[in-house]
Amino acid sequence: MGLNEQQNVPSQRKIIVFIVLAFIPIALFRLCFNNPFSSIKDTSLQDSAANVVITSFSSSSQEEESQESFDHIQDEPLCDYTQGNWVRDEIGPLYNGSTCGTIKDGQNCFRHGRPDSGYLYWKWKPNECDIPRFDSNRFLDLMRDKHLAFIGDSMARNQLESLLCLLSTVSSPDLVYRNGEDNKFRRWRFESHNVTVSVYWSPFLVAGLEKSGNLDHNVLHIDRVDERWGNDLERFDTVVVSVGHWFLHPAVYYESGSVLGCHSCETSNCTEVGFYDVFRKAIRTTLRAVAGSGREVILTTFSPSHFEGRPWDSLGACNMTKPYEGKVLEGLDLDMRKIEIEEYTAAAAEVRLEVLDVTAMSVLRPDGHPGPYMYADPFKNGVPERIPNDCLHWCLPGPVDTWNEIMIEMLRRWKV
C-alpha cells in the first residue's frame with residue numbers, strides 16, 4: 001500500500017462515520033413516532049384484557065384498572081364467594097365495641113363482658129378469590145350524593161350497624177332522624193360525601209300487623225308492600241332487603257282482601273298453609289315494587305341461627321368459640337335461601353338486582369353470636385340454671401362485617 005492509499009483510509013473512515021451519525025437521528029425519530037412494536041404491545045394488552053376472567057375482588061388500594069378492563073368486568077361473572085372457609089386473620093376488625101357508638105346494646109359483646117376474643121380474628125376466604133378488607137373511603141365515594149336504605153327485620157339492622165361502624169372509622173355519621181319503638185326508623189348523614197343511610201323496620205316487607213298484647217299472631221297482606229318504606233321508595237338510590245325469621249311466627253295471611261290461610265293458627269278458623277309460599281310471595285311483591293327508576297337492589301339471604309335445637313334460655317346455648325369446619329346447609333336454612341335465590345333469578349331481568357348470599361358462610365359461625373352476653377355481665381352473680389341467649393344476631397364487630405365487604409364489590413361493579 002502506497003503513501004497516498006494510506007492517507008485515503010482515514011478519509012474514507014471519516015465519511016463512513018459521518019454517514020452513520022447522520023442516520024442515527026432519523027432512526028430514532030422513526031422508532032419514537034412509528035414504532036413497529038407499539039401495535040404489537042397494544043394488541044397484546046387488549047387481548048389480555050379481553051380474556052381476563054375475574055377471579056378476585058378489587059379495592060381502591062389495589063392498582064387502578066383501565067377503562068377497557070372496567071368495561072369488560074361488567075360482563076364477567078364474579079368469583080363465587082359463597083364457597084370457602086373461615087381462616088385465621090391476625091389483623092382483626094377495623095373497629096371495636098368502644099370506638100363505635102352506633103352498636104345496639106345487645107350486640108356489643110365486648111362491652112357486655114364476653115371473655116374470649118378469638119371470634120374476632122377470622123376472615124372469609126373463598127375458594128377461588130380473596131375479599132379485600134372493607135375500604136370506608138371507597139364506599140363513601142361510591143355512594144356520594146346517594147341514599148342507601150336497609151329494609152327488613154333485625155338482621156337488616158344488624159348489617160346496617162356493622163356498616164355504620166365500618167364507615168365511622170373515616171367519617172362520623174350524624175343521626176338526623178329517628179322514630180318508633182327501639183328507634184326502628186333512623187337516618188344518618190355523612191356530610192363529607194353527602195351520603196344518607198337509613199333503616200326501616202319492616203319484618204315482613206309487605207303490609208301487616210305485628211302480634212301484640214291484644215293480638216297473638218301476625219297479620220300479613222302479601223300482595224302489597226309495607227307503606228312505612230313504600231311511601232319513601234322514590235327517595236332511595238340503593239336498597240338492601242333482609243328478612244326471614246319473623247315468617248316463622250304464627251300468622252294469618254290475606255291476599256286481595258280475602259283470607260288466604262294461616263301458619264300455626266291454633267285458635268284461628270282458617271286453613272293451615274305454612275309459611276314458605278307466603279315468604280316467596282312477600283319477596284316477589286317487594287322486588288316488583290322496587291323495580292325501575294334505575295334503583296339498585298341487594299337481597300341479603302337468610303341468616304341462620306345457632307340454637308341447635310336447644311331452648312333459648314338454656315345454659316351453654318351457642319357457646320362455641322370457633323367456626324365450624326364442615327357444616328352444610330340443611331332444613332330451614334336451605335329452604336329459605338332456595339326461595340330467595342329462585343326469586344332473585346326470576347326478577348333479575350327486570351330489577352337492577354344482586355343477591356348477597358350469606359347463608360352458607362354464616363351457618364359456619366356459631367361462635368359469632370352474643371349468646372348470654374346479650375345482657376351485660378350475665379354471670380356477675382354466679383351461674384344460673386336458665387339464662388337468655390341470643391343465638392341469632394351477630395356480635396359487632398363480627399361475621400356480619402364480611403357481608404358489607406362483599407356488598408362494596410357489588411356497588412363497585414354497578415358504578416363501572
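Glycine is no exception: its Cβ is also placed from the backbone N, Cα and C atoms.
Nope, none of those substitutions made it into this model, it's the original residues.
Counting every protein chain shown, the Cβ of PRO126 (mutagenesis position) has 20 other Cβ atoms within 10 Å. PRO126 to Ser appears in Swiss-Prot as a published mutagenesis result, with the remark: In axy4-1; reduced xyloglucan O-acetylation. Almost abolishes xyloglucan acetyltransferase activity.
Listed in Swiss-Prot is the mutagenesis experiment GLY152 to Ala, annotated as follows: Almost abolishes xyloglucan acetyltransferase activity. Counting only residues at least six positions away in the same chain, the Cβ atoms of TYR200, SER202, PRO203, LEU205, VAL240, VAL241, SER242, VAL243, THR300 sit under 8 Å from the Cβ of GLY152 (mutagenesis position).
Remark: ASP153 (mutagenesis position) has TRP201, SER202, PRO203, SER242, VAL243, GLY244, HIS245, TRP246 as non-local neighbours, by Cβ distance under 8 Å and separation of at least 6 in sequence. Quoting Swiss-Prot on the mutagenesis of ASP153 to Ala: Almost abolishes xyloglucan acetyltransferase activity.
For the mutagenesis of SER154 to Ala, Swiss-Prot gives this note: Abolishes xyloglucan acetyltransferase activity. The structure shown keeps the original residue. The DSSP secondary structure for SER154 (mutagenesis position) is helix.
Counting only same-chain residues at least 6 apart in sequence, those with a Cβ under 8 Å from the Cβ of SER154 (mutagenesis position) are PRO203, HIS245, LEU392, HIS393. What Swiss-Prot lists as active site, nucleophile is SER154, and the listing cites similarity to another entry.
According to Swiss-Prot, the mutagenesis experiment ASP367 to Glu carries the following note: Abolishes xyloglucan acetyltransferase activity; when associated with K-368. DSSP classifies ASP367 (mutagenesis position) as helix under the three-state reduction.
Per Swiss-Prot, mutagenesis GLY368 to Lys is noted as: Abolishes xyloglucan acetyltransferase activity; when associated with E-367. Its own atom aside, the Cβ of GLY368 (mutagenesis position) has 28 Cβ atoms within 10 angstroms in the protein chains shown.
Swiss-Prot documents ASP390 to Ala as a published mutagenesis change and attaches the note Abolishes xyloglucan acetyltransferase activity. There are 23 other CB atoms within 10 A of the CB of ASP390 (mutagenesis position), with all protein chains counted. A strand conformation is recorded for ASP390 (mutagenesis position) in the three-state DSSP classification.
Residues or ranges marked as active site, proton donor in Swiss-Prot (evidence: similarity to another entry): ASP390.
What Swiss-Prot says about the mutagenesis result for HIS393 to Ala is this: Abolishes xyloglucan acetyltransferase activity.
What Swiss-Prot lists as active site, proton acceptor is HIS393, and the listing cites similarity to another entry.
The distance from the Cα of ASP390 (mutagenesis position) to the Cα of PRO126 (mutagenesis position) comes to 28 Å.
Reported as a whole number, the C-alpha separation between PRO126 (mutagenesis position) and GLY368 (mutagenesis position) equals 19 Å.
All protein chains included, ASP367 (mutagenesis position) registers 23 other Cβ atoms within 10 Å of its own Cβ.
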